[in-house]
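Novice: Sharing a structure with you now.
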Amino acid sequence: MGCSQSSNVKDFKTRRSKFTNGNNYGKSGNNKNSEDLAINPGMYVRKKEGKIGESYFKVRKLGSGAYGEVLLCREKHGHGEKAIKVIKKSQFDKMKYSITNKIECDDKIHEEIYNEISLLKSLDHPNIIKLFDVFEDKKYFYLVTEFYEGGELFEQIINRHKFDECDAANIMKQILSGICYLHKHNIVHRDIKPENILLENKHSLLNIKIVDFGLSSFFSKDNKLRDRLGTAYYIAPEVLRKKYNEKCDVWSCGVILYILLCGYPPFGGQNDQDIIKKVEKGKYYFDFNDWKNISEEAKELIKLMLTYDYNKRITAKEALNSKWIKKYANNINKSDQKTLCGALSNMRKFEGSQKLAQAAILFIGSKLTTLEERKELTDIFKKLDKNGDGQLDKKELIEGYNILRSFKNELGELKNVEEEVDNILKEVDFDKNGYIEYSEFISVCMDKQILFSEERLRDAFNLFDTDKSGKITKEELANLFGLTSISEQMWNEVLGEADKNKDNMIDFDEFVNMMHKICDNKSS
C-alpha cells in the first residue's frame with residue numbers, strides 16, 4: 001500500500017524514540033463533626049523523614065529514563081519488594097525553561113516532580129500504579145511504588161510480535177479503563193506507550209498498570225493544552241500543533257492497538273523526524289497480508305481512535321464500550337460466585353461510622369496487602385465495573401446482587417436489594433463521592449484474618465502515632481487529615497468508645513479493640 005512495513009517493524013523493534021522538549025485531601029478550618037473528614041488513600045502518602053536507606057535496600061536496577069533510574073528495592077521491615085523511581089535533580093534540562101535565576105529554575109523542577117506526586121496520590125484504580133512513599137534529599141527525589149515483575153508491554157510485543165484479538169482486547173480494555181478514569185478526573189496522561197504499561201507477571205495479561213505520570217497534567221473542558229510532549233510513535237498530530245485535549249491519549253491507545261494486532265506501528269520511520277512527518281499527515285494503512293485475518297470490528301475501532309480531527313475522535317469511554325472490546329469482555333461466571341458473595345456480604349455487614357477505624361482499614365487494605373492477596377477481589381471489582389470507569393456505582397452493585405440471584409445464591413434473593421445497596425454506599429463510600437472506589441472495595445471486602453495481623457495493625461497504629469509516644473492524640477489526627485485543628489466535638493466523636501481509660505488519647509490496645517469491633521460482623 002505504498003509503505004515499507006518491513007522497515008517499520010525493524011525500526012520499531014530497535015528504537016524507543018523519545019520526543020523531548022523539554023490534593024489537597026483535607027480541609028483547614030472549621031470542621032464541625034467527624035462526617036467532614038475526607039478519607040482516601042492519598043492522605044497516607046507523605047514525604048518521609050530520614051534517609052531512604054533506613055527503610056529500603058537496593059536489590060537491582062530495573063531501568064533508566066530521562067531524569068533518573070528505577071530500582072527494585074526490598075523493605076527492611078515488612079511488606080516485600082517495591083519499585084523506586086530515583087530522580088536526579090541535576091538531570092533536568094534547566095535550559096528548556098528559559099530561566100536564568102537558579103531559585104526560580106529549582107522551583108520549576110520541583111513543580112514537575114510534585115506534579116507527578118500529586119497526581120499519583122490522587123489516583124485509585126486497579127490499572128494505575130500505586131504510590132506508597134516519597135523521600136527527598138539534596139540530590140534526589142525517590143518515589144516508592146508497586147513493583148510489577150512482568151516488565152513492560154513493549155518487551156511482550158518484541159517477544160510475541162503480535163497478539164490475537166482476545167489478548168489484544170484484554171490489554172486494551174485495561175488501558176482504556178485506566179485512561180477513562182484519568183479523563184473522568186480531568187487528568188490527561190500525555191505519554192501512553194507500551195514502555196509505560198507494566199505487567200504483573202510475564203505469563204499473564206490479566207493485570208497491567210499504567211505508569212510514568214511525569215508528563216501528565218490536569219485539564220479543563222474549556223482550555224486546550226499547549227505543551228509539546230510525548231513520544232514520536234504515539235504522539236497525536238494535534239499535540240505537534242500544540243493545541244489539543246485529553247483525546248491525545250485516545251490516539252496513543254489507537255497506535256498501541258494497531259501495534260498489538262500487526263506487530264509494527266502505523267507511523268514508522270528511520271528517526272523521530274520521519275515518524276513525526278507521517279504523524280502530521282495522519283495517513284496509515286491496513287496491509288492486506290497483515291490484516292486479512294483481523295476482524296472488521298477491530299479495524300473500525302482503530303479508525304475511530306486514530307481519527308485525525310480530535311473533535312471527531314471517540315472518547316476513551318466510547319472506545320471502552322465499543323462492540324469489539326465488549327465482545328471479549330470477562331464477565332462474572334459461576335466460578336466467581338464464592339468471591340462475589342463474600343465481597344457483597346462483607347460490605348453489607350461493615351459498620352463505617354468510626355472515622356479513625358475507616359482510615360486505618362483503608363490504609364491496611366490499600367498500602368499493606370500484597371498483589372496476591374488482592375488478586376481475586378481485584379478481578380471481581382473489574383468485572384462488576386461494567387462501564388470500566390474504575391468505580392462502582394449503585395447500578396453496578398445492584399447488578400452484582402442480580403448475578404447472584406441468577407446463580408440461585410441466597411444473598412441474591414434479598415427482597416430489599418436497593419435499600420441494601422444504599423446502605424453499602426453510606427458505610428463503605430469513605431470519601432463520600434457517591435461511588436465505591438477500588439481501595440474502599442478491597443479494604444472492606446477482604447478477609448479480616450488477612451487484614452488484621454498484629455504486624456499490620458501495629459503499622460496502621462504507627463501511621464497515626466507520629467511522635468512514637470504510644471498514644472494517638474488529637475493533634476496527630478489533625479495532621480493526618482490535613483487539618484489545622486480539630487474541634488473538641490469532632491475529637492470526641494472520633495474517640496467514641498475507643499478511649500476506654502478516658503485519658504483523651506488512644507493507645508494500641510484501645511486501637512486494636514476498636515478495629516475488631518468495627519469489623520466484628522464481617523465474615524472471616
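One is the number of the first residue shown, and numbering goes on along the chain from there.
Every residue gets a Cβ built from N, Cα and C, even glycine.
Residues as originally present; substitutions not included.
Feature list, courtesy of Swiss-Prot:
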type    : residues                               : note
MUTAGEN : Gly2 to Val                            : Loss of myristoylation. Severe reduction in membrane binding. Loss of membrane binding; when associated with 10-K--T-20 DEL
MUTAGEN : Lys27 to Ala                           : Severe loss of ATP binding. Partial loss of catalytic activity
MUTAGEN : Glu152 to Ala                          : Severe loss of catalytic activity
MUTAGEN : Phe154 to Ala                          : Severe loss of catalytic activity
MUTAGEN : Asp191 to Asn                          : Loss of catalytic activity
MUTAGEN : Thr231 to Ala                          : Loss of catalytic activity
MUTAGEN : Ser335 to Asp                          : Phospho-mimetic mutant. No effect on catalytic activity
MUTAGEN : Met347 to Ala                          : Severe loss of catalytic activity
MUTAGEN : Ser353 to Ala                          : No effect on catalytic activity
MUTAGEN : Ser366 to Ala                          : Slight decrease in catalytic activity
DOMAIN  : 416-451                                : domain 'EF-hand 2'
BINDING : Asp429, Asp431, Asn433, Tyr435, Glu440 : Ca(2+) 2 binding site
BINDING : Asp465, Asp467, Ser469, Lys471, Glu476 : Ca(2+) 3 binding site
BINDING : Asp499, Asn501, Asp503, Met505, Glu510 : Ca(2+) 4 binding site
Novice: My understanding is the cutoff is Cβ-Cβ under 8 Å with a sequence separation of 6 or more in the same chain; which residues meet that for Ser366 (mutagenesis position)?
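Specialist: In sequence order, the residues whose Cβ lies under 8 Å from that of Ser366 (mutagenesis position) (at least 6 apart) are Pro41, Tyr44, Asp124, Lys130, Ser439, Ile442, Ser443.
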Novice: For Asp465 (Ca(2+) 3 binding site), list the number of other Cβ atoms lying within 10 Å of its Cβ atom.
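Specialist: There are 20 such Cβ atoms around Asp465 (Ca(2+) 3 binding site).
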Novice: If you measure Ser335 (mutagenesis position) to Asp191 (mutagenesis position) at Cα, how many Å is it?
Specialist: 37
Novice: Please average pLDDT over the domain 'EF-hand 2' (416-451) for the predicted structure.
Specialist: 92
Novice: I'm trying to understand the geometry here, so how far is the Cα atom of Asp429 (Ca(2+) 2 binding site) from the Cα atom of Glu510 (Ca(2+) 4 binding site), in Å to the nearest whole number?
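Specialist: About 25 Å separate the Cα atoms of these two residues.
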Novice: Taking every protein chain shown into account, which of the binding-site residues Asp431, Glu440 has the largest tally of Cβ atoms within 10 Å of its Cβ?
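Specialist: Answer by Cβ density within 10 Å: Glu440.
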Novice: For a three-state summary based on DSSP, what are the helix, strand and coil counts in the domain 'EF-hand 2' (416-451)?
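Specialist: Counting residues by DSSP class gives 24 helix, 2 strand, 10 coil.
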Novice: Using the alpha carbons only, what distance in Å do you get between Met505 (Ca(2+) 4 binding site) and Asn433 (Ca(2+) 2 binding site) once rounded?
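Specialist: With the alpha carbons as reference points, the distance is 30 Å.
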Novice: Which one is it, among the recorded positions Met347, Asp465, Asp503, that lies nearest to Tyr435 (Ca(2+) 2 binding site) by Cα separation?
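Specialist: Among Met347, Asp465, Asp503, Met347.
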Novice: State the three-class DSSP label for Glu152 (mutagenesis position), counting H, G and I as helix, E and B as strand, and everything else as coil.
Specialist: strand
Novice: Since the record lists Met347, Met505 as recorded positions, which of them has the fewest other Cβ atoms within 10 Å of its Cβ?
Specialist: Met505
